[in-house]
Amino acid sequence: MHLYTYLYLLVPLVTFHLILGTGTLDDGGALTERRSADATALKAEPVLLQKSAARSTDDNGKDRLTQMKRILKQRGNKARGEEELQENQELIREKSNGKR
């Protein structure tokens, strides 16, 4: 029973000691120093992008976002322009007339 009392007191003390990082590793380095060095080595470097480099461009080197804004403005912020709608309606009429 006396042994269990010592273990009961020793286990939380050792655990607390390791959590705080005051324990040492086999090579003599402190636990927290080793972990912080590893974390620093693995930390990703921030990537700074210029505004133009962050946007995708088409084959001609033009900015796709700017082109889409321009196209939507011309269409009146509709998904399809008037010409495309008329062409689609004509195709639907032709197909429906062909089935009869």
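From the backbone N, Cα and C atoms, a Cβ is placed for every residue, glycine too.
Modelled residues match the original; the substitutions are not represented.
DSSP assigns GLU83 (divalent metal cation binding site) to a helix in the three-state reduction. Residues annotated as divalent metal cation binding site in Swiss-Prot, with experimental evidence given as evidence: GLU83, GLU87, GLU90, GLU94.
Among the sequence features in Swiss-Prot, the mutagenesis site LEU85 to Val is noted as follows: No loss of inhibition of NR1a/NR2B receptor; no inhibition of NR1a/NR2A receptor (as for the wild-type). Proximity of LEU85 (mutagenesis position) to non-local residues of its own chain (separation of 6 or more, Cβ distance below 8 Å) is seen for none.
Record note (Swiss-Prot), mutagenesis LEU85 to Tyr: Little loss of inhibition of NR1a/NR2B receptor; 70% of inhibition of NR1a/NR2A receptor. The unchanged residue is displayed.
In Swiss-Prot, the entry for mutagenesis LEU85 to Ile states: No loss of inhibition of NR1a/NR2B receptor; no inhibition of NR1a/NR2A receptor (as for the wild-type). The structure shown retains the original residue.
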Cβ-Cβ neighbours of GLU94 (divalent metal cation binding site) (radius 10 Å): 10
For GLU90 (divalent metal cation binding site), the number of other Cβ atoms found within 10 Å of its own Cβ: 10
Lowest local Cβ density among GLU83, GLU87, which the record lists as binding-site residues, within 10 Å: GLU83
